[in-house]
Amino acid sequence: MQDDLLMDKSKTQPQPQQQQRQQQQPQPESSVSEAPSTPLSSETPKPEENSAVPALSPAAAPPAPNGPDKMQMESPLLPGLSFHQPPQQPPPPQEPAAPGASLSPSFGSTWSTGTTNAVEDSFFQGITPVNGTMLFQNFPHHVNPVFGGTFSPQIGLAQTQHHQQPPPPAPAPQPAQPAQPPQAQPPQQRRSPASPSQAPYAQRSAAAAYGHQPIMTSKPSSSSAVAAAAAAAAASSASSSWNTHQSVNAAWSAPSNPWGGLQAGRDPRRAVGVGVGVGVGVPSPLNPISPLKKPFSSNVIAPPKFPRAAPLTSKSWMEDNAFRTDNGNNLLPFQDRSRPYDTFNLHSLENSLMDMIRTDHEPLKGKHYPPSGPPMSFADIMWRNHFAGRMGINFHHPGTDNIMALNNAFLDDSHGDQALSSGLSSPTRCQNGERVERYSRKVFVGGLPPDIDEDEITASFRRFGPLVVDWPHKAESKSYFPPKGYAFLLFQEESSVQALIDACLEEDGKLYLCVSSPTIKDKPVQIRPWNLSDSDFVMDGSQPLDPRKTIFVGGVPRPLRAVELAMIMDRLYGGVCYAGIDTDPELKYPKGAGRVAFSNQQSYIAAISARFVQLQHNDIDKRVEVKPYVLDDQMCDECQGTRCGGKFAPFFCANVTCLQYYCEYCWASIHSRAGREFHKPLVKEGGDRPRHVPFRWS
């Protein structure tokens with residue numbers, strides 16, 4: 001078949017006679033099988049230029065003819081390794097190739113010399129195409145499948161045009177025109193068996209973009225039969241070639257194909273071919289003209305996207321618990337937990353906030369309250385409205401913090417894990433333009449030099465803001481020196497405490513600052529601020545808080561936090577659902593007492609029966625007193641106010657046989673019985689009377 005093309009170059013035969021002659025001519029089986037995989041160039045290079053082709057692509061090289069003119073052939077697997085003659089050499093005269101001889105460029109149009117130059121020269125803006133082709137902005141130019149197209153627009157494009165064009169008369173012999181090499185006609189393409197139908201605009205866009213004139217035949221049905229036979233014979237050859245894609249892994253990263261081996265382990269959806277010579281079979285979700293438009297679908301089964309040198313590992317690149325749907329994490333909102341995580345897909349802020357609010361309002365187990373207070377449920381709000389003020393528990397937070405968890409989740413560094421973090425490096429939060437206090441304005445300073453006085457202490461800390469130095473029994477002692485080497489700094493502004501914390505050095509979870517005295521220079525002293533978030537801790541938020549199951553713990557060391565008190569009591573008696581540290585309503589510093597609420601009566605009775613508890617935690621080891629917490633606004637449990645005129649009951653019997661509030665009349669009546677005459681009533685003393693702190697809802 002190739003000898004006929006070369007020996008009949010001087011004389012032109014009619015097109016129908018060429019097709020009839022090709023159908024009658026017997027072809028060896030090897031020639032037919034090599035036909036689809038050996039596309040012919042539209043130009044005939046010189047003999048010395050074709051010498052490198054068999055060495056680099058031996059599988060695609062046909063038997064070399066004996067004539068001086070040889071047809072250039074390229075490998076179907078490596079479109080990037082196309083060997084075409086330099087553009088400076090004038091090509092010899094061409095003739096229209098027969099449909100049986102002009103084979104399809106298979107997966108890309110870069111196999112022909114003219115089309116390859118069009119890709120290389122016209123893909124980048126500002127460079128004039130060498131071959132005279134022109135790119136239209138309004139038509140997608142599917143030059144190579146990696147630039148946004150699929151295989152269907154290229155395979156069988158010319159053959160589709162043959163069926164739509166009426167058969168013209170036999171072409172007359174035309175003289176060769178060596179002066180017009182840019183108008184070289186590409187080889188005729190034949191339809192791929194894998195793509196029986198073509199997109200309606202594929203041929204229009206390709207023809208308009210490149211201005212190539214299809215090679216028309218007088219017998220399209222005959223050419224279709226030849227094309228179908230050749231394509232069917234090439235099925236086994238093409239499939240065997242793609243099955244050996246692992247062996248040509250190095251060829252994808254050849255100099256003519258610098259982008260082929262890039263990101264082999266990534267998601268093929270992210271692989272966007274941006275370089276010339278990218279390997280065939282790498283799809284791209286972006287259109288070269290309009291990146292927002294995805295390419296049209298195709299029936300072609302693409303070859304493997306990227307050859308991998310090693311098998312993929314089964315472990316995901318994200319943690320498995322990131323996609324849980326039990327609301328146990330805040331990484332992805334509920335709407336996005338069913339699909340893989342995509343860093344380029346920014347979900348809406350509204351969904352994120354609603355998801356965090358829903359997660360924060362779920363029952364808290366072993367979590368701290370944020371510094372402005374816990375995210376309150378409806379039952380929690382009801383309990384605090386009725387009992388929190390009577391119990392003297394100070395909640396230093398506006399109510400809006402409980403409704404919107406934005407500040408708590410984004411600005412609170414220790415939210416959700418405050419039991420393990422000190423929260424000393426957290427900045428002061430702001431809400432609605434108003435600063436929200438995070439620390440008490442009263443700061444403990446320990447390890448002072450023995451010869452330092454009040455004025456020297458004030459001078460050492462005045463740079464952080466206005467303050468007053470105080471220590472226990474200062475007014476009675478009339479001394480200018482702290483008696484036990486420690487003092488309290490009372491700052492006027494909470495921001496001064498934050499500045500002091502920022503200036504300290506942290507070691508083993510403790511803060512230190514160097515202070516000088518007349519005899520000691522730069523002595524490290526311990527700075528111990530009180531974080532307001534350490535005042536309350538919820539062990540089990542699913543249980544209601546019952547003030548009649550709450551105990552009072554006296555003599556609590558001031559460094560002890562609510563979480564530590566809850567852990568100690570839960571370890572001893574179990575059933576702890578809440579623990580709180582009593583703080584001063586003005587300075588919000590611990591007063592040395594705490595309260596623990598239990599979820600069951602057994603734990604409550606066990607705690608009050610012990611009377612004393614040994615608190616041990618880190619450096620703390622102290623024996624404290626435990627007794628029932630007495631409320632002063634309870635009605636008599638015996639008469640319900642009928643005998644006392646509706647007054648509150650002043651007495652509470654802490655004996656396990658009673659555990660009730662009594663008015664004076666009922667107390668005398670009940671405890672006059674045998675076995676109860678030794679019960680002692682508990683009375684709310686004036687000094688221990690709780691203060692009613694109204695909620696700050698705004």
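Positions of Cβ are set from backbone N, Cα and C atoms, glycine also.
What Swiss-Prot says about this protein:
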type    : residues       : note
DOMAIN  : 441-532        : domain 'RRM 1'
DOMAIN  : 549-631        : domain 'RRM 2'
MUTAGEN : L349 to A      : Abolishes nuclear export; when associated with A-353
MUTAGEN : L353 to A      : Abolishes nuclear export; when associated with A-349
MUTAGEN : R441 to A      : Does not impair RNA binding
MUTAGEN : F444 to Y      : Does not impair RNA binding
MUTAGEN : F444 to A or N : Abolishes RNA binding
MUTAGEN : G446 to A      : Does not impair RNA binding
MUTAGEN : F488 to A      : Reduced RNA binding
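DSSP assignment over the domain 'RRM 2' (549-631) gives 22 helix, 37 strand, 24 coil. Model confidence over the domain 'RRM 2' (549-631) is summarised by a mean pLDDT of 92. Shown for the domain 'RRM 1' (441-532): DSSP residue counts in helix, strand and coil, namely 26 helix, 31 strand, 35 coil. Within 10 Å of the C-beta of F488 (mutagenesis position) we count 19 further C-beta atoms, all protein chains included. The Cβ neighbour count for R441 (mutagenesis position), using a 10 Å radius and every protein chain shown, is 23. Distance noted between the C-alpha atoms of F444 (mutagenesis position) and F488 (mutagenesis position) is 5 Å. Its Cβ taken as reference, G446 (mutagenesis position) is surrounded by 14 other Cβ atoms within 10 Å in the chains shown.
F488 (mutagenesis position) sits 10 Å from R441 (mutagenesis position), taking the CA atoms of both as reference points.
Neighbour count (other Cβ atoms within 10 Å of the Cβ, all protein chains): 18 for F444 (mutagenesis position).
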